[in-house]
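Trainee: Here's the feature list from Swiss-Prot:
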| type | residues | note |
| --- | --- | --- |
| BINDING | Cys334, Cys337, Cys354, Cys357 | Zn(2+) binding site |
| MUTAGEN | Cys354 to Ser | Abolished zinc-binding and folding, leading to impaired protein import into peroxisomes |
Amino acid sequence: MSFYSNLPSAGQSSRGSSTSGRNGVGLEPLYPTIFEIMSSQEIDSLLPASIRYLLANHLVANFPNRYTLRLNKYFFEWFQAIKGFVEWYHLKTYNSTFIDRFYGLQLFSSRDRNLALTQCLNPKGQSEWPQGLQLNQQQKSVIFLEKIILPYITAKLDEILEKISMNNIFSSDETENKWPKRAFLRIYPFIKKLLALSNLLVKLLFLTKRTGSVSLLQYLFKIEYTTVRPLSSELSGLKETKGMDNRLRKTNISSIFALMQGQLSIIPRFLTFMGSQFFPTFIFVLRVYQWWTTQDMTTKLQKRVNDLDEDIPRPPFSSHSDKTEDKEGVSEACPVCEKTVQNPCVLETGYVACYPCAISYLVNNEGHCPVTNKKLLGCTYNKHTNKWEVVTGIRKLLI
């Protein structure tokens with residue numbers, strides 16, 4: 001992941017851009033490469049599909065009950081709820097989303113342009129991120145809306161659009177009370193394409209290093225991308241007094257508790273480090289596992305297709321059919337009248353006979369084939385007329 005962070009920015013050598021400030025230096029050194037952002041967005045979109053794949057193929061398939069089925073049915077709802085808590089924690093703590101943080105990405109507020117330019121010019125700006133460039137509450141809410149709420153609403157609207165489209169295909173009646181559905185079919189795809197085009201234009205501006213935003217909402221609310229930097233605290237004065245008191249402390253319960261708390265504070269940092277190492281590995285293993293299972297399923301399907309292509313054995317024939325097959329010219333003669341077939345039809349057993357002969361024979365012989373003597377499924381007995389009837393036992397041939 002750190003490979004992309006070490007790539008030189010294409011806009012660092014450009015001068016006189018719209019983001020330029022003092023001495024011709026702009027905000028280009030702050031922006032990451034487009035590869036980092038696209039990789040992060042791709043993983044963010046693949047993560048729910050991968051988790052649902054594991055849930056459906058292992059938990060639901062091995063333990064099918066009403067709880068696991070409901071868990072799979074309402075997957076998008078509870079997954080978005082959990083993701084919302086995780087994303088809000090990371091936005092509040094790190095000014096970054098869960099996936100972006102593992103790619104070394106961070107969001108900052110570009111409303112104070114002079115402070116951002118000072119951060120580029122000041123060599124010490126690489127050490128910590130000032131409070132004025134951190135996201136405010138409104139900008140964090142916008143990112144939460146873009147990452148959590150809007151994808152959920154879009155997914156539900158896509159489902160409604162698909163249902164309405166399918167209903168219009170299979171139902172031809174159009175009444176006046178369906179005008180909201182017709183308006184939705186016209187307006188929603190147009191708005192969706194318009195937003196996609198707007199996001200594409202913002203990405204083109206990002207490629208030209210005119211902005212650090214990659215979406216329309218980020219561009220409107222002055223939210224831009226940068227690489228991860230430590231955030232400065234509002235109470236930075238406490239850092240100067242920390243560690244100055246080297247006097248002996250009293251060994252009472254409070255001091256012992258404070259000492260243990262200080263020693264245990266390393267656990268969250270350790271868990272964060274392990275998570276940063278485990279998450280990329282988990283994503284890689286998950287993709288390999290999906291590829292492996294897909295290849296295995298493809299092999300099984302190909303094997304089944306090959307088994308179907310094998311020669312199908314002929315069905316067993318009765319002694320009467322064997323005698324009939326030995327007769328000369330049986331393939332061109334009707335098995336009932338033993339003459340040349342006129343007005344041909346085919347029976348369920350695959351043999352051809354004259355249509356009048358076949359009807360007469362089947363009715364008088366309780367629906368049995370004249371060649372194999374097998375009962376035809378298309379011949380039924382009518383209890384009202386006390387006669388056998390040919391329903392679907394034969395088919396006319398057009399020659």
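Cβ coordinates are placed from backbone N, Cα and C, and glycine is handled just like the others.
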Trainee: Tell me the Cβ neighbour count for Cys334 (Zn(2+) binding site), meaning other Cβ atoms within 10 Å of its Cβ, over all protein chains shown.
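Mentor: Result for Cys334 (Zn(2+) binding site): 23 other Cβ atoms within 10 Å.
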Trainee: Out of Cys337, Cys354, Cys357, which of the recorded positions has the smallest number of neighbouring Cβ atoms within 10 Å?
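Mentor: Selected from the recorded positions Cys337, Cys354, Cys357 on minimum Cβ neighbours within 10 Å: Cys337.
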Trainee: Other residues with Cβ within 8 Å of the Cβ centroid of Cys334, Cys337, Cys354, Cys357 at the Zn(2+) site?
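Mentor: Apart from the listed residues, the neighbours are Pro335, Val336, Glu338, Lys339, Val341, Gln342, Ala353, Pro356, Ala358.
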Trainee: Rounded to the nearest Å, what's the C-alpha distance separating Cys337 (Zn(2+) binding site) and Cys354 (mutagenesis position)? Just drop the number here, would you?
Mentor: 8
Trainee: Taking DSSP three-state, what's Cys334 (Zn(2+) binding site) in: helix, strand or coil?
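Mentor: Coil, per DSSP.
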Trainee: Distance check, please: Cα of Cys334 (Zn(2+) binding site) against Cα of Cys354 (mutagenesis position), rounded to an integer number of angstrom.
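Mentor: Cys354 (mutagenesis position) has its Cα 6 Å from the Cα of Cys334 (Zn(2+) binding site).
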